[in-house]
Amino acid sequence: MGEVGESEKYLLNRHKEHHFTAGETVRDIIIGFSDGLTVPFALAAGLSGANASSSIILTAGIAEVAAGAISMGLGGYLAAKSEADHYTRELRREQEEIDTIPDTEAAEVAEILAEYGVEPHEYWPVVNSLRKNPKAWLDFMMKFELGLEKPNPRRALQSALTIAISYVLSGLIPLLPYMFIPIAQKAVVSSVIVTIFALLIFGFAKGYFTGNKPVWSALQTALIGAIASAAAFGMAKGCASSVFE
């Protein structure tokens with residue numbers, strides 16, 4: 001395939017684009033933090049509503065954080081591994097089609113370019129050039145026909161660790177007050193304040209990195225966490241009242 005000319009290289013070097021390229025990592029952090037802040041928070045609030053002691057809430061909360069981190073991390077690993085396996089299967093299938101029905105695949109390249117408004121006299125040289133470079137042809141078909149990018153071979157493990165660590169770090173935040181305040185009914189108030197503040201910060205950061213309105217994202221995230229904890233507290237309080245009546 002041809003190389004970029006000197007004038008094009010000069011223009012590219014003059015203009016360096018700054019795009020955010022860590023989308024997958026941010027997605028994993030969001031998954032881990034959102035569940036890590038919400039689930040242990042709701043559990044601790046629910047147990048507080050059931051009049052459990054701070055030590056019991058702390059023990060149950062840490063157990064949940066450990067189990068949740070393992071479960072979420074494993075889920076992230078399997079999801080990333082499944083994506084990699086899917087890419088490999090499609091890569092083999094596309095390679096087989098290029099080898100067995102090259103004319104049909106070349107016509108598909110022409111069709112793809114035509115959808116971008118490229119005229120026949122303009123895209124046929126491109127098609128013929130790709131046919132001379134099977135590796136580039138295969139890469140073109142994977143990206144533009146199937147919309148698949150080659151996954152990072154370490155992606156599955158990175159996803160698992162990122163989600164699990166994010167879950168642990170965020171899951172311990174709602175439990176911090178129970179480590180220092182022995183009376184659960186007082187600890188839950190501090191837990192609510194600390195966690196809502198953490199949810200606001202997390203929601204703001206999430207909105208900033210995902211291109212949404214940070215303030216709205218912060219309020220939305222905090223509201224969801226507050227509703228989850230209030231529901232858990234209310235249900236536990238109701239169950240405790242009915243059991244001990």
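The backbone N, Cα and C atoms fix where each Cβ goes, glycine too.
Annotated Fe cation 2 binding site per Swiss-Prot: E94, E105, E108, M141, in sequence order. Within 10 Å of the C-beta atom of E105 (Fe cation 2 binding site) sit 21 other C-beta atoms, taking all shown protein chains into account.
DSSP classifies E94 (Fe cation 2 binding site) as helix under the three-state reduction. Sequence-distant neighbours of E94 (Fe cation 2 binding site) (same chain, 6+ residues apart, CB-CB distance under 8 A): L138, M141, M142, E145, L146. Per Swiss-Prot, the feature Fe cation 1 binding site maps to E94, E97, E105, E108, E145.
The Cβ of E97 (Fe cation 1 binding site) lies under 8 Å from the Cβ of T104, E105, each of these being in the same chain and 6 or more residues away along the sequence. If you look up Swiss-Prot, you'll see E97, E105, E108 marked as Fe cation 3 binding site.
Where Swiss-Prot documents A236 to E as a mutagenesis experiment, the accompanying text is: Failure to complement the growth defect of yeast cells deficient in the CCC1 transporter when grown in the presence of FeSO(4).
Record note (Swiss-Prot) on the natural variant A236 to E: Found in purple petals of mutant line cornflowers; most likely decreases iron transport activity.
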Around the C-beta of E145 (Fe cation 1 binding site), how many further C-beta atoms are within 10 angstroms, looking at every protein chain? 16
Using all protein chains in view, find how many other C-beta atoms are within 10 Å of the C-beta of M141 (Fe cation 2 binding site). 22
